[in-house]
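Novice: There's a structure below that I have some questions on.
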Amino acid sequence: MNLFKPRILVLFAATALISGIAIVAQTSVADSGDKITATSSLKTPIVNRAITESEVLAAQKAWGEALVAISTTYDAKGKASAKALAEKVIDDAYGYQFGPVLFKPTLAISPRTFRTTRAGALAYFVGDDKAFPEDKGFALSSWRKVEIKNAAIFITGNTATTMGNVIITDKQGKATTVDKTWQFLKDDHGKLRIITHHSSLPYEQ
């Protein structure tokens, strides 16, 4: 039994030492009252992929500017140049690289109402696709101005949904109002991409 006494004493001493440290630490926190701070000698890395309202408004503005740019390019340089620009706009603004985009254009008709593919979106904007013979090119209608009036914006994490009116004016000054819903997703590079786009003409009784 004598062989175990030194080990017991060492264990007891270690326990007492640890307890003492714990007591000191607790006393230190207690003495500090409510003024408890956490510090670090290194800058803490933070990952924040939440979308801001300003990013949403900027993405909407960019869409409107792109539509006008396609129209003016068509008027000045023809369909080939307008189509090349439309392809760039779709690749830059929409999320087709992730998979199907929930795109329901204003003037699309059955059985090709929903344009879940890049090809379908391109056909709607600039036409010239035998798979979508009814498309004449919505973006080729000499649009000159786009005004966006949001009814509401719902932001949650890295997605944002908007609903409201978009007023598009052509070069003759004729304005067309559409009801529009967009949903944006912030990608791994911090860019907002459209993953839902529903557009329709206002109901008239």
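Using N, Cα and C of the backbone, Cβ positions are placed for all residues, glycine too.
Keep in mind the model shows the original residues, not the substituted ones.
Okay, these came from Swiss-Prot:
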MUTAGEN   T106 to A  Loss of activity
BINDING   T106, Y124  hydrogencarbonate binding site
MUTAGEN   Y124 to A  Loss of activity
MUTAGEN   K180 to A  No change in activity
MUTAGEN   H197 to A  Loss of activity
Novice: May I ask which residues of the same chain, at least 6 positions away in sequence, place their Cβ under 8 angstroms from the Cβ of H197 (mutagenesis position)?
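Specialist: In sequence order, Y94, V101, L102, F103, K104, P105, K180, T181, W182, Q183 meet the Cβ cut-off.
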Novice: Work out how many Å separate Y124 (mutagenesis position) and T106 (mutagenesis position) at their Cα atoms, rounded off.
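Specialist: Approximately 10 Å lies between the Cα of Y124 (mutagenesis position) and that of T106 (mutagenesis position).
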Novice: As a test of the contact definition, list every same-chain residue at least 6 positions from T106 (mutagenesis position) whose Cβ is closer than 8 Å to its Cβ.
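Specialist: Spatial neighbours, sequence-distant, of T106 (mutagenesis position): F138, V178, S199, S200, L201.
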Novice: Which has the fewest other Cβ atoms within 10 Å: Y124, K180, the mutagenesis positions listed?
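Specialist: Each of the mutagenesis positions Y124, K180 was scored by Cβ atoms within 10 Å; lowest is K180.
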Novice: Check the DSSP secondary structure of Y124 (mutagenesis position), expressed as helix, strand or coil.
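Specialist: Helix, per DSSP.
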